[in-house]
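I have placed the structure first, in the form of structure tokens, so that the comments after it can refer back to it.
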Amino acid sequence: MAGNFDSEERSSWYWGRLSRQEAVALLQGQRHGVFLVRDSSTSPGDYVLSVSENSRVSHYIINSSGPRPPVPPSPAQPPPGVSPSRLRIGDQEFDSLPALLEFYKIHYLDTTTLIEPVSRSRQGSGVILRQEEAEYVRALFDFNGNDEEDLPFKKGDILRIRDKPEEQWWNAEDSEGKRGMIPVPYVEKYRPASASVSALIGGNQEGSHPQPLGGPEPGPYAQPSVNTPLPNLQNGPIYARVIQKRVPNAYDKTALALEVGELVKVTKINVSGQWEGECNGKRGHFPFTHVRLLDQQNPEEDFS
């Protein structure tokens, strides 16, 4: 299902000058396909498409050739002798940002299409914290997690606290950027001895240290996949191969358990990212990030 946003409504998705760290803070923990467009801080005139996908935040550079177009571009024709600007992302070229966003409504970047812009209400919610304001804990015991909302960790791991919704359960983030709920009795408060420890957690997903807010753009950019369209169930059955094991909550009878390598018949594609399907004679819902769609033109090549 295509994204539910108006690509011509600039104010909903364009954030102007925003650092990578600020973009991560806005998008981390959002559902797959939530995105924003910002100015590149290292390449003036270019843009960056930042997207929440596969439990991380990916950043795709959008290179602009020729005069930088307005956002969205004016319908006026360029002066004689001036070539119109072109926008390139990966191997794709577009005349405007709205055209680019429309394309990725129905084509995958890596593991998701564009679903909706991040809400601007998060800008004033205190979600962006400077490192000195962050709170950390150290694990006293191993914790394997009991359900999908939990964040597993090992004894000695350093975690960054993001929120405290309950007295005994806090929301935390590990050094890989994964987030989830942790049991408070399993951890102790921890104060980093140096900035290098705090920089390790809560930074960008490419492994380089986060920069000060509004600072340079660290780390490499992701590359979009080549022309992978969102499948259309009206064209016939769609199959996918499980790439990540899933053990659903025992109390959720509508969730589908998955084992790596199993074949899933997709029966419904929801914009939320929770798809529905059949596997081993059982029907239920599952996160689409746990499967890889097979080549619908030659599915038999993947069935073996």
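Any Cβ shown, glycine's included, is placed from N, Cα and C.
What Swiss-Prot lists as domain 'SH2' is 13-118, and the listing cites sequence analysis.
The domain 'SH3 1' annotation in Swiss-Prot covers 132-192. DSSP labels the residues of the domain 'SH3 1' (132-192) in these numbers: 5 helix, 28 strand, 28 coil.
Annotation source Swiss-Prot lists domain 'SH3 2' at 235-296, citing sequence analysis.
For the mutagenesis experiment Tyr221 to Phe, the note given by Swiss-Prot reads: No activation of Rac signaling.
According to DSSP, Gln244 (variant position) is assigned to coil rather than to any helix or strand. Counted within 10 Å of its Cβ, the other Cβ atoms near Gln244 (variant position) come to 15, all protein chains included. Quoted from Swiss-Prot for the published natural variant Gln244 to Arg: In NRK-23 inactive mutant.
Secondary structure at Lys253 (variant position), taken from DSSP and collapsed to helix, strand or coil, is coil. Quoted from Swiss-Prot for the published natural variant Lys253 to Glu: In NRK-23 inactive mutant.
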One should report the C-alpha separation between Lys253 (variant position) and Gln244 (variant position), rounded to whole angstrom, as 20
Across the domain 'SH2' (13-118), DSSP labelling yields 16 helix, 37 strand, 53 coil
Taking DSSP helix as H, G and I and strand as E and B, the domain 'SH3 2' (235-296) has 4 helix, 29 strand, 29 coil
